[in-house]
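**Q** Here it is: the structure, laid out below.
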Amino acid sequence: MNLTELKNTPVSELITLGENMGLENLARMRKQDIIFAILKQHAKSGEDIFGDGVLEILQDGFGFLRSADSSYLAGPDDIYVSPSQIRRFNLRTGDTISGKIRPPKEGERYFALLKVNEVNFDKPENARNKILFENLTPLHANSRLRMERGNGSTEDLTARVLDLASPIGRGQRGLIVAPPKAGKTMLLQNIAQSIAYNHPDCVLMVLLIDERPEEVTEMQRLVKGEVVASTFDEPASRHVQVAEMVIEKAKRLVEHKKDVIILLDSITRLARAYNTVVPASGKVLTGGVDANALHRPKRFFGAARNVEEGGSLTIIATALIDTGSKMDEVIYEEFKGTGNMELHLSRKIAEKRVFPAIDYNRSGTRKEELLTTQEELQKMWILRKIIHPMGEIDAMEFLINKLAMTKTNDDFFEMMKRS
């Protein structure tokens, strides 16, 4: 029996399964407690139980395997990992571990890990001699992540504008600068769907911080990938813990030469959470930001890199501006020069209900010549020269109308050449 499979089973089926095993009063219990009771009953019959999760090591030296389904929140069905196992396999926070588990003995509260079968989807022996993330060599992004799907749909228009305005590569550190109601969540969903469609080999993680619960549900249903969220009714410490778990997991996967993509909504809210959590240093910047508060969100954002030894970590984060809060302006100013790709959304364009509301002239990618062919780069530059004198709304309307006539960007450039 597998713990993860039970977590994905609907509650009604779990109750039926439990009643068939002779358990009572399940209807009044929480889902995690029902799973706990079923597994305890199952283990009494002497059969094996398997479980997996992402390791979080606590200060006392032991750790727990947390589940991504509950957004790495501590719960009764977490799996205890002993300090000796952590030392033996050289495990770190963020390692994805699967193995055989046993039910709690008398006086214990958690399931315990008996045997490690896999570390980060690899044999445990291979995990011992990997290079630490901090020691890997960072490079410019040089392998393109294409967003265009080529199916001619209206969603694909957004992806195509994105490919023209600011191409994204593996290892990009991108910032989407957005005022409220400019369609940033829709844009992120679009990017997520394009990545799942065009690059199924990449590990996609969507991290929603301080978000509305209904948007979390929508994202989980639309995105083929891991959606980890902490809603606005949870404390700041919880936002911070979720973000730390996601970035640590991503780093461990990059050490195993995987390409990981994190879509973060939003870095402003994450920085606000760190500002609440961090101990007061006595120095306060404009807008009430503590002088030490922005170091950790910068470490999160700065982890994005293309790695020479193989693998990459791409982070596309949204930053909020024009919210009327001085703190948000300060946070944006701090992150402004750190990314190597910027996409600006415009409130004016969105108010006219023209989507995607991208401010084409202000958006762009550094070192874009590494991501595109020389011929494509020339065409993109010519397009910029045509669009530059127009106003931001006219530019976007012109581009969308022209793109709608063709199915792919190559066709669009051909049409441009002829005219």
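The backbone N, Cα and C atoms fix where each Cβ goes, glycine too.
Look at Swiss-Prot and you will find 48-123 tagged as domain 'Rho RNA-BD', backed by sequence analysis. According to Swiss-Prot, the mutagenesis experiment PHE62 to Leu or Ala carries the following note: Defective for RNA-binding. The annotation that Swiss-Prot gives for the mutagenesis experiment PHE64 to Leu or Ala reads: Defective for RNA-binding. The ATP binding site annotation in Swiss-Prot covers GLY169, ARG170, GLY171, GLN172, ARG173, GLY174, LYS181, ALA182, GLY183, LYS184, THR185, MET186, ARG212. According to Swiss-Prot, the mutagenesis experiment LYS181 to Gln carries the following note: Partial loss of ATPase, helicase and termination activity. Record note (Swiss-Prot) on the mutagenesis of LYS184 to Gln: Improves ATPase and helicase activity but reduced termination activity. Recorded in Swiss-Prot as a mutagenesis result, CYS202 to Gly or Ser carries the remark: Does not affect the kinetics of ATP hydrolysis and inhibition by bicyclomycin. Listed in Swiss-Prot is the mutagenesis experiment ASP265 to Asn, annotated as follows: Loss of ATPase activity, helicase and termination activity.
Distances, neighbours, how buried they are, the whole picture for these features please.
**A** Under DSSP, PHE62 (mutagenesis position) is assigned to coil, being neither helix nor strand in the three-state scheme. All chains included, 14 other C-beta atoms sit within 10 angstroms of the C-beta of PHE62 (mutagenesis position).
For PHE64 (mutagenesis position), applying a Cβ distance below 8 Å and a minimum sequence separation of six or more within one chain yields GLY53, LEU55, GLU56, LEU58, ALA74, ASP78, ILE79, TYR80, VAL81, TYR110.
On its own chain, GLY169 (ATP binding site) has ALA141, ASN142, SER143, ARG144, LEU145, ASN306, THR314, THR365, LEU370, LEU371 as residues at least 6 apart in sequence with a Cβ closer than 8 Å to its own Cβ. GLY169 (ATP binding site) falls within a strand segment according to DSSP.
Sequence-distant contacts (6 or more apart, same chain, Cβ under 8 Å) of LYS181 (mutagenesis position) comprise ARG347, ALA350.
In the three-state DSSP scheme, LYS184 (mutagenesis position) is classed as helix. Contacts of LYS184 (mutagenesis position) defined by a Cβ separation under 8 A and a same-chain sequence distance of 6+ are given as ILE176, ALA178, ASP265, SER266, THR318, LEU345, in order along the sequence.
Annotation for CYS202 (mutagenesis position): same-chain Cβ neighbours under 8 Å, separated by at least 6 residues, are LEU145, ARG170, ILE195, ASP259, VAL260, ILE261, THR314.
In the three-state DSSP classification, ASP265 (mutagenesis position) falls within a strand.
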**Q** Under a three-state reduction of DSSP output, how is CYS202 (mutagenesis position) classified: helix, strand, or coil?
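**A** Note: CYS202 (mutagenesis position) is coil by DSSP, not helix or strand.
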**Q** Rounded to a whole number, how many Å is the Cα of GLY171 (ATP binding site) away from the Cα of PHE62 (mutagenesis position)?
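**A** So the Cα of PHE62 (mutagenesis position) lies 32 Å away from that of GLY171 (ATP binding site).
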**Q** So how many of the residues in the domain 'Rho RNA-BD' (48-123) end up helix, strand or coil by DSSP?
**A** 9 helix, 33 strand, 34 coil
**Q** Counting other Cβ atoms within 10 Å, pick out the least crowded of the binding-site residues GLY171, GLY183.
**A** GLY183
**Q** Just counting, how many other CB atoms are there within 10 A of the CB of ARG212 (ATP binding site)?
**A** 14
**Q** Which of these recorded positions has the least crowded Cβ, counting other Cβ atoms within 10 Å: ARG173, THR185, ASP265?
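**A** Per-residue Cβ counts within 10 Å for the recorded positions ARG173, THR185, ASP265 bottom out at THR185.
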